[in-house]
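S.K.: For reference, the structure I am asking about is given below.
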Amino acid sequence: MEENGMKSKILIFGGTGYIGNHMVKGSLKLGHPTYVFTRPNSSKTTLLDEFQSLGAIIVKGELDEHEKLVELMKKVDVVISALAFPQILDQFKILEAIKVAGNIKRFLPSDFGVEEDRINALPPFEALIERKRMIRRAIEEANIPYTYVSANCFASYFINYLLRPYDPKDEITVYGTGEAKFAMNYEQDIGLYTIKVATDPRALNRVVIYRPSTNIITQLELISRWEKKIGKKFKKIHVPEEEIVALTKELPEPENIPIAILHCLFIDGATMSYDFKENDVEASTLYPELKFTTIDELLDIFVHDPPPPASAAF
């Protein structure tokens with residue numbers, strides 16, 4: 001999508017968030033003029049200063065400032081939204097600005113997790129997925145060029161969640177039988193690959209799925225590999241599916257949402273529950289010169305310099 005050797009200009013919403021910051025860094029690493037839209041009162045000043053030192057252009061504003069968004073769109077080629085779950089429907093404001101500007105060559109909505117058009121989840125998570133589907137249908141109805149990215153599980157986040165490397169206990173919780181397969185990828189890789197596909201003509205109006213064969217595993221296999229890495233055996237405490245389903249009904253919103261996500265990923269195995277369609281593409285096949293960090297390599301990182309645990313907003 002680069003013309004005359006010029007790199008595409010990329011605008012990122014949610015660039016200071018958990019996955020968005022990796023997209024900003026990936027965009028800068030690949031040499032793209034990179035704009036980061038942020039609230040005027042953002043608390044992420046240190047991160048924004050880092051982005052600026054790396055060459056990012058920081059634009060402060062609110063999503064309600066329609067005219068400002070339109071003018072900003074006219075300066076860029078590609079728009080990526082990495083807004084968190086509570087802001088999913090705010091993407092309609094981004095879409096309105098894209099439609100008025102009329103020049104955007106590619107829009108990537110805030111997907112990046114499960115492939116929402118292929119799965120069904122328990123009600124608390126299904127309601128969030130449905131909001132993402134609404135954004136997709138609006139993109140298609142407006143004939144906005146798009147790429148939908150299904151990056152599956154964020155590896156650092158879920159290794160921290162499942163294995164609890166910061167917790168010295170001798171027990172590990174297993175959700176369901178622990179035998180459902182799932183795909184997970186290192187957040188830094190997700191950021192870099194997403195920038196690659198955002199400017200790749202082969203990904204235009206397609207679903208790109210991050211499912212390299214080296215990064216498919218079960219909970220039990222993950223625990224076994226971790227035990228070998230650190231030379232320690234854990235007692236596995238299984239939480240049965242019925243108990244998890246019951247919790248999604250008993251807990252208030254939004255506390256029931258993470259439980260429903262655990263069910264979707266690690267009991268239903270949603271990231272591996274569907275076959276590829278003709279218009280899908282698996283990310284690792286596009287770029288033989290790149291390599292996803294394998295789960296084994298990521299566990300080595302956790303042994304020597306574990307990434308800090310993170311929390312998600314719902």
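Just so you know, glycine gets a Cβ as well, placed from its N, Cα and C.
Residues annotated as active site, proton donor/acceptor in Swiss-Prot: Lys132. Look at Swiss-Prot and you will find 16-19, 38-44, 85-87, 110-112, Lys132, 152-154 tagged as NADP(+) binding site. Among the features that Swiss-Prot reports, substrate binding site is placed at Val114, Pro258. Quoting Swiss-Prot on the mutagenesis of Phe85 to Val: Confers some isoeugenol synthase activity; when associated with Y-88. According to Swiss-Prot, the mutagenesis experiment Ile88 to Tyr carries the annotation: Confers some isoeugenol synthase activity; when associated with V-85. One mutagenesis experiment named in Swiss-Prot is Lys132 to Ala or Gln, and its note says Loss of activity. Mutagenesis annotation in Swiss-Prot: Lys132 to Arg, described as Reduced activity; the structure shown retains the original residue. Here the residue is the original one, while Swiss-Prot reports the published mutagenesis Tyr157 to Ala or Phe with the comment Reduced activity. Quoted from Swiss-Prot, the note on mutagenesis experiment Ile261 to His is: Loss of activity. Phe314 to Tyr appears in Swiss-Prot as a mutagenesis experiment; the accompanying note says: Normal activity. For Phe314 to Ala, Swiss-Prot lists a mutagenesis experiment annotated as follows: Reduced activity.
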S.K.: Which recorded positions from the set Phe85, Pro86, Asp111 come within 10 angstroms of Phe314 (mutagenesis position), judged by C-alpha positions?
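M.R.: Neighbours among recorded positions, in sequence order: Phe85, Pro86.
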S.K.: Could you find out if DSSP has Lys132 (mutagenesis position) as helix, strand or coil?
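M.R.: In three-state terms, Lys132 (mutagenesis position) counts as helix.
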S.K.: Under a three-state reduction of DSSP output, how is Ile261 (mutagenesis position) classified: helix, strand, or coil?
M.R.: helix
S.K.: Measuring CB to CB from Phe85 (mutagenesis position), give everything in the same chain under 8 Å that is also at least six residues away in sequence.
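M.R.: Non-local contacts for Phe85 (mutagenesis position): Leu128, Ile257, Ala312, Ala313, Phe314.
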S.K.: On a C-alpha basis, identify the one among Ile88, Val114, Lys132, Tyr157, Pro258 that is nearest to Ile19 (NADP(+) binding site); the candidates are the recorded positions.
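M.R.: If we rank Ile88, Val114, Lys132, Tyr157, Pro258 by Cα distance to Ile19 (NADP(+) binding site), first place goes to Tyr157.
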S.K.: Taking Pro40, Pro86, Pro258 as the binding-site residues to compare, which has the smallest set of other Cβ atoms within 10 Å?
M.R.: Pro40
S.K.: Could you check the binding-site residues Ser43, Asn152 and say which one's CB has the most other CB atoms within 10 Å?
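M.R.: Answer by Cβ density within 10 Å: Asn152.
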S.K.: Can you tell me the CA-to-CA distance separating Lys132 (mutagenesis position) and Pro258 (substrate binding site), as a whole number of Å?
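M.R.: If we compare the Cα positions of Lys132 (mutagenesis position) and Pro258 (substrate binding site), the gap is 17 Å.
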S.K.: Sequence order is fine: just name those recorded positions in Ile88, Val114, Pro258, Ile261 with a Cα within 10 angstroms of Asn152 (NADP(+) binding site).
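M.R.: If one measures from the Cα of Asn152 (NADP(+) binding site), the recorded positions that come within 10 Å are Val114.
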S.K.: Near Ile88 (mutagenesis position), which residues of its own chain have a C-beta under 8 A away, given they sit six or more steps off in sequence?
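M.R.: The list for Ile88 (mutagenesis position) reads Ser110, Leu128, Arg131, Lys132, Ile135, given in order along the sequence.
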S.K.: Provide, as an integer number of angstrom, the distance between the C-alpha atoms of Pro40 (NADP(+) binding site) and Tyr157 (mutagenesis position).
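M.R.: Pair distance, Cα basis, whole Å: 28 Å.
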S.K.: To the nearest Å, how far is the Cα of Pro258 (substrate binding site) from the Cα of Tyr157 (mutagenesis position)?
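M.R.: Spelling it out, the Cα of Pro258 (substrate binding site) and the Cα of Tyr157 (mutagenesis position) are 13 Å apart.
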S.K.: Based on Cα distances to Ser43 (NADP(+) binding site), point out the closest of the recorded positions Val114, Tyr157, Ile261.
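M.R.: If we rank Val114, Tyr157, Ile261 by Cα distance to Ser43 (NADP(+) binding site), first place goes to Tyr157.
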S.K.: When DSSP states are folded down to helix, strand and coil, where does Pro86 (NADP(+) binding site) land?
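M.R.: SS state of Pro86 (NADP(+) binding site) = helix.
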